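Here's what Swiss-Prot has on this protein:
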- Arg139, Arg142: RNA binding site (BINDING)
- 192-260: domain 'S1 motif 3' (DOMAIN)
- Tyr205 to Ala: Decreased binding of Q beta-derived M-site RNA, 80% synthesis of (-) strand RNA, in construct expressing residues 1-273 (MUTAGEN)
- Phe208 to Ala: Decreased binding of Q beta-derived M-site RNA, 50% synthesis of (-) strand RNA, in construct expressing residues 1-273 (MUTAGEN)
- His219 to Ala: Decreased binding of Q beta-derived M-site RNA, 40% synthesis of (-) strand RNA, in construct expressing residues 1-273 (MUTAGEN)
- Arg254 to Ala: Decreased binding of Q beta-derived M-site RNA, 40% synthesis of (-) strand RNA, in construct expressing residues 1-273 (MUTAGEN)
- 277-347: domain 'S1 motif 4' (DOMAIN)
- 364-434: domain 'S1 motif 5' (DOMAIN)
Amino acid sequence: MTESFAQLFEESLKEIETRPGSIVRGVVVAIDKDVVLVDAGLKSESAIPAEQFKNAQGELEIQVGDEVDVALDAVEDGFGETLLSREKAKRHEAWITLEKAYEDAETVTGVINGKVKGGFTVELNGIRAFLPGSLVDVRPVRDTLHLEGKELEFKVIKLDQKRNNVVVSRRAVIESENSAERDQLLENLQEGMEVKGIVKNLTDYGAFVDLGGVDGLLHITDMAWKRVKHPSEIVNVGDEITVKVLKFDRERTRVSLGLKQLGEDPWVAIAKRYPEGTKLTGRVTNLTDYGCFVEIEEGVEGLVHVSEMDWTNKNIHPSKVVNVGDVVEVMVLDIDEERRRISLGLKQCKANPWQQFAETHNKGDRVEGKIKSITDFGIFIGLDGGIDGLVHLSDISWNVAGEEAVREYKKGDEIAAVVLQVDAERERISLGVKQLAEDPFNNWVALNKKGAIVTGKVTAVDAKGATVELADGVEGYLRASEASRDRVEDATLVLSVGDEVEAKFTGVDRKNRAISLSVRAKDEADEKDAIATVNKQEDANFSNNAMAEAFKAAKGE
């Protein structure tokens, strides 16, 4: 009886393919923490690591009594045991599935689990496949994060088991699925209609939206009425959104989409809502070197130019005044509805130091401050409120030329001046230093009437004439032709530096601060006076003689 049973067992083994790598069916007879015991009808039961029976979530996929396919690793491993592998059996099954899918052009399910040069790796039931980057979608996809880790459908486009080479395409699946849907969409699509779609890709200039077999471009300028730096501020890959068809080129199958067009245009009649001079609050959305943008309502931004940020510092960087996100008060300066531009002012909502100065200072008032800078045309003095006043070169000294007088001053010096003029609108304050003292020129002219004989000292002379110092800070000019009664063509022949000169004050040019002198006119006047004196004396003598003769005649002498 025993011999016949052993004989029958040996014969049954012959019927089983026992070469290494063969696939046999077994029954799960026991499950332990680390191993699963499988009876495949061989000489002994085999212990297979439990890990080989777990799914991706780490859960056992079998229970006692289940039939499973396993691969023969070895019939006897030297200890009389048979080694089986569930992992190799699953891999064998996976290849069979792939071959069938490849031959029948069916889809397979897999997961994108890595990135390699030129594409991605996909796990297909334990088989590693290659997905070229160009076959991920019908359009180039830069970011695949929204696809990784998800179960997706693929088509096998190349299969070589010997070389363990599998190439798949997701694009082929999408094109196949979209074909019927695409035809229907293209037939019904019209400009102006609202459609739903899935954001599938973002670029710097917009987003591509899958409308169902047809991709449309949602340009960045059509995402929102407000300023958008990058599409990711408005939409993300995978978002389902409603958009409006703006343009549809049926022949080239190009669709332009709009998101902002779903709402009303906030720029319509904006000038009526915000007349020039209106003060309102807004949020700083962006900073540039030339200013900052402030959103005054949803979809409407205005520019505060750097020159409109601060009353006193025209070149201050915007980041020193405001930060992105700040809520600020601004004034509407100008609106160009056609160009969709609004000019806003920040400083106009603060006290104007120029206006304040104009209201608190009059012409002639004395002010003091530190010299902030010295330029080719004058001295800038710092005043209250952070503003500057200018002392022009011509207002530094009565007596010394501005270019020379300015050398007596340096940056940081405390200096006093007189207010000459205030133009708050043009933000200009004119100051004078020389006006702190009386004008010697005007004083001299007031004390000396035209025609008076004056004296002075020659300080400079050339052929054309001589400069004569009449008083401290007051000079007159004596032309060569006026230097003598005699004809003089070269003043140096009759005058020298240091000579005391007595001349007639013949004229004044207040604008150019020039006094005209004449020795000739003085001499002529002297001569005329002398003649008049002589004539007067002669007349007196004649009169006296005549009276004497008459007296004698009366006496009868």
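Glycine is treated like the rest: Cβ placed from N, Cα and C.
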Of these mutagenesis positions, Tyr205, Phe208, which scores lowest on Cβ atoms within 10 Å?
Tyr205
Which ones are near Arg139 (RNA binding site): of the mutagenesis positions Tyr205, Phe208, His219, Arg254, which have a Cα within 10 Å?
Phe208
Recorded positions near Phe208 (mutagenesis position) (Cα-Cα within 10 Å), from Arg142, His219, Arg254:
His219
What Cα-Cα separation, expressed in whole Å, is found between His219 (mutagenesis position) and Arg254 (mutagenesis position)?
13
Please identify, from the recorded positions Arg142, His219, Arg254, the residue with the sparsest Cβ neighbourhood, meaning fewest other Cβ atoms within 10 angstroms.
Arg142
Reported in the order helix, strand, coil, what are the DSSP residue counts of the domain 'S1 motif 5' (364-434)?
14 helix, 35 strand, 22 coil
Take the Cβ of Arg139 (RNA binding site) and count every other Cβ within 10 Å, whichever protein chain it belongs to.
12
Collapsed DSSP category at Tyr205 (mutagenesis position):
coil
Hey, how far is Arg142 (RNA binding site) from Arg254 (mutagenesis position), Cα to Cα, in Å?
21
